[in-house]
Amino acid sequence: MASENMTPQDYIGHHLNNLQLDLRTFSLVDPQNPPATFWTINIDSMFFSVVLGLLFLVLFRSVAKKATSGVPGKFQTAIELVIGFVNGSVKDMYHGKSKLIAPLALTIFVWVFLMNLMDLLPIDLLPYIAEHVLGLPALRVVPSADVNVTLSMALGVFILILFYSIKMKGIGGFTKELTLQPFNHWAFIPVNLILEGVSLLSKPVSLGLRLFGNMYAGELIFILIAGLLPWWSQWILNVPWAIFHILIITLQAFIFMVLTIVYLSMASEEH
């Protein structure tokens, strides 16, 4: 455990606290006494999300600038494989015409993968540095284990769904889709509106909560192993779970990307 003075419950609770900023006073929030207000943001989630997004841009830009027509290096080959895989997925699932979808899918896949990958760092490494070197009261390093991050990304996808629906069908067509399906009669407009509204709103909610739930559970298992077992025996469970978690990390990034493509493809269909 990170501290001999902590009980397992204290240790687990400490690692589930975000570093928060109170926007009313622009001061850090005490995790032991959080204010009952909406005006707080998880600045650790924002920081790592932005840093990992910039890392993605820098890595891919550097590879693009150094790309050659000859024999590529190992890193360039890996990047090209990822790009080819994402591009193939877009061609298979998106049947409209848009230059935005493939770059969007690539960004989502790599960005979510990098955020998920933070879960494989030693559970106490960055929080220990933050507490003892920087004097921060709390730190969580997995942005995708924060429901605010995953729902914010899902909200961005939802806005694109609305944009493509209105762009391809027009305001009138989009309105008819909400009010005259599945029952094509004016008397069923209220029922149709409820059914289609729930169906539409469930897309971003399920998209965000699915990623959050899987990553939060994975993070919690690492914390439980570190908090409840002696340090010399943690590797017995940590190593197998970390190996299995690599699959979860990749799969969740892939699922988020695929559902985004599918939802945008459905929105782009002309009726």
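Residue numbers in this text run from 1 along the chain shown.
Glycine is no exception: its Cβ is also placed from the backbone N, Cα and C atoms.
According to Swiss-Prot, the experimentally introduced change LEU207 to Tyr or Phe is described as follows: No change in activity. In three-state terms derived from DSSP, LEU207 (mutagenesis position) belongs to a helical segment. Within 10 Å of the C-beta of LEU207 (mutagenesis position) there are 22 other C-beta atoms, taking all protein chains into account.
A mutagenesis experiment is reported in Swiss-Prot for this position, ARG210 to Lys, Ile, Val or Glu, and the note states: Completely defective. Sequence-distant contacts of ARG210 (mutagenesis position), defined by Cβ-Cβ distance under 8 angstroms and a gap of at least six in the same chain, are GLN252, ILE255, PHE256.
Within 10 Å of the C-beta of ASN214 (mutagenesis position) there are 20 other C-beta atoms, taking all protein chains into account. Record note (Swiss-Prot) on the mutagenesis of ASN214 to Val: Reduced activity.
Following the DSSP three-state reduction, the secondary structure of ASN214 (mutagenesis position) is helix. Listed in Swiss-Prot is the mutagenesis experiment ASN214 to His, annotated as follows: Completely defective.
The note that Swiss-Prot attaches to the published mutagenesis ALA217 to Arg is: Completely defective. When other Cβ atoms within 10 Å of the Cβ of ALA217 (mutagenesis position) are tallied across all protein chains shown, the result is 11.
The note that Swiss-Prot attaches to the published mutagenesis ALA217 to His is: Reduced activity.
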- Item | Rounded to the nearest Å - Cα separation of LEU207 (mutagenesis position) and ASN214 (mutagenesis position) | 11
